[in-house]
Amino acid sequence: MEDGVYEPPDLTPEERMELENIRRRKQELLVEIQRLREELSEAMSEVEGLEANEGSKTLQRNRKMAMGRKKFNMDPKKGIQFLVEHELLQNTPEEIARFLYKGEGLNKTAIGDYLGEREELNLSVLHAFVDLHEFTDLNLVQALRQFLWSFRLPGEAQKIDRMMEAFAQRYCLCNPGVFQSTDTCYVLSFAVIMLNTSLHNPNVRDKPGLERFVAMNRGINEGGDLPEDLLRNLYDSIRNEPFKIPEDDGNDLTHTFFNPDREGWLLKLGGGRVKTWKRRWFILTDNCLYYFEYTTDKEPRGIIPLENLSIREVDDPRKPNCFELYIPNNKGQLIKACKTEADGRVVEGNHMVYRISAPTQEEKDEWIKSIQAAVSVDPFYEMLAARKKRISVKKKQEQP
């Protein structure tokens, strides 16, 4: 026994050497463990120091700013209110507009919704936001590209009208003499947006040529015609490069469902031979009705475009609170829709009508109201017709 450590007397020299090596290695490990303990203690002290620093005003401000952006993306009005209450944003149209224009971490759909509201503050922010855009010496398409990239244009007609009116005023202020009035700029802007859709939407088969585009815009310059070279340049620019529409999420459909017109659980009657009711999560947005198996699904099980469809209440002996989507004056054709099968294949729908049951009478009425609003006439065409009529009336009033 040596230093209180037991050592068997009958060990061979080789075994004694092995035992000595083990003891030495044990001592080295004990030293290493102690060193690691000291390093861990230092690291814990550093972590505690970092946690203490997180209590600093700068980090607290950054955290609250991130929280405010998140709130804005979910509810723009509440997000702005949160930032103002925490003194992260001044409650002035100019400061709010600058915050939206910079757009750091902001959802462009939410920006568009906020700018389109009719409240006095929102209207002032809209004009301050538009004033941050520099359109001097840009042709109309170039200016529209810049403007429409800074937010996502909302779907409501009145919101679009206010935003495009503000754009037309700003463009004419930056480029005096190009158009005789803001009405002309407004009408031509819509004509360009619709041209972009017609030329680049694969569902539009009848692509307008230059001559038709020129003919569409005759007489809009206070009764006179715009220079054909101007219209040709605008047409060529759109034909060669479509507008880039902001998408707040890159690779899936999530952005489509960010701010729906309506969403909720409904029962849908199947279109197969055996008619069964299935519970689905429905989302109404962008003039389409999407349905999912679960609220957490990123991809819908089915898509029902609402174009050319109507809606009506129906009685069903099996389910209460029913309504139907149908084609008016239908002569046996199926509704244009698609669904995803269990094996992932996308197939055409098999419905002449879609019968749906809501949980309550109140929810049924709300769904019918929302869907009726979604299947209304294209707001672009309504507003364009109204503005052209205004130009025509103004011209007649000016005639002796």
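Any Cβ shown, glycine's included, is placed from N, Cα and C.
Per Swiss-Prot, domain 'SEC7' is recorded for 72-201, and the stated evidence type is sequence analysis.
Per Swiss-Prot, the feature domain 'PH' maps to 259-376.
Lys268 to Ala appears in Swiss-Prot as a mutagenesis experiment; the accompanying note says: Abolishes phosphatidylinositol 3,4,5-trisphosphate binding. Proximity of Lys268 (mutagenesis position) to non-local residues of its own chain (separation of 6 or more, Cβ distance below 8 Å) is seen for Trp277, Lys278, Arg280, Phe282, Tyr291, Tyr354, Arg355, Ile356, given in sequence order.
Of all Cβ atoms in the protein chains displayed, 5 besides its own lie within 10 Å of the Cβ of Val274 (mutagenesis position). While the structure shown retains the original residue, Swiss-Prot records the mutagenesis experiment Val274 to Gly with this note: Increased phosphatidylinositol 3,4,5-trisphosphate binding.
Lys278 to Ala appears in Swiss-Prot as a mutagenesis experiment; the accompanying note says: Strongly reduces phosphatidylinositol 3,4,5-trisphosphate binding. For Lys278 (mutagenesis position), the count of additional Cβ atoms within 10 Å of its Cβ stands at 12 [all protein chains shown].
Here the residue is the original one, while Swiss-Prot reports the published mutagenesis Arg280 to Ala with the comment Abolishes phosphatidylinositol 3,4,5-trisphosphate binding. Under the DSSP three-state reduction, Arg280 (mutagenesis position) is assigned to strand.
The DSSP secondary structure for Tyr291 (mutagenesis position) is strand. Counting every protein chain shown, the Cβ of Tyr291 (mutagenesis position) has 21 other Cβ atoms within 10 Å. In Swiss-Prot, the entry for mutagenesis Tyr291 to Phe states: Abolishes phosphatidylinositol 3,4,5-trisphosphate binding. The structure shown retains the original residue.
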When DSSP states are grouped into helix, strand and coil, how many residues of the domain 'PH' (259-376) land in each?
14 helix, 47 strand, 57 coil
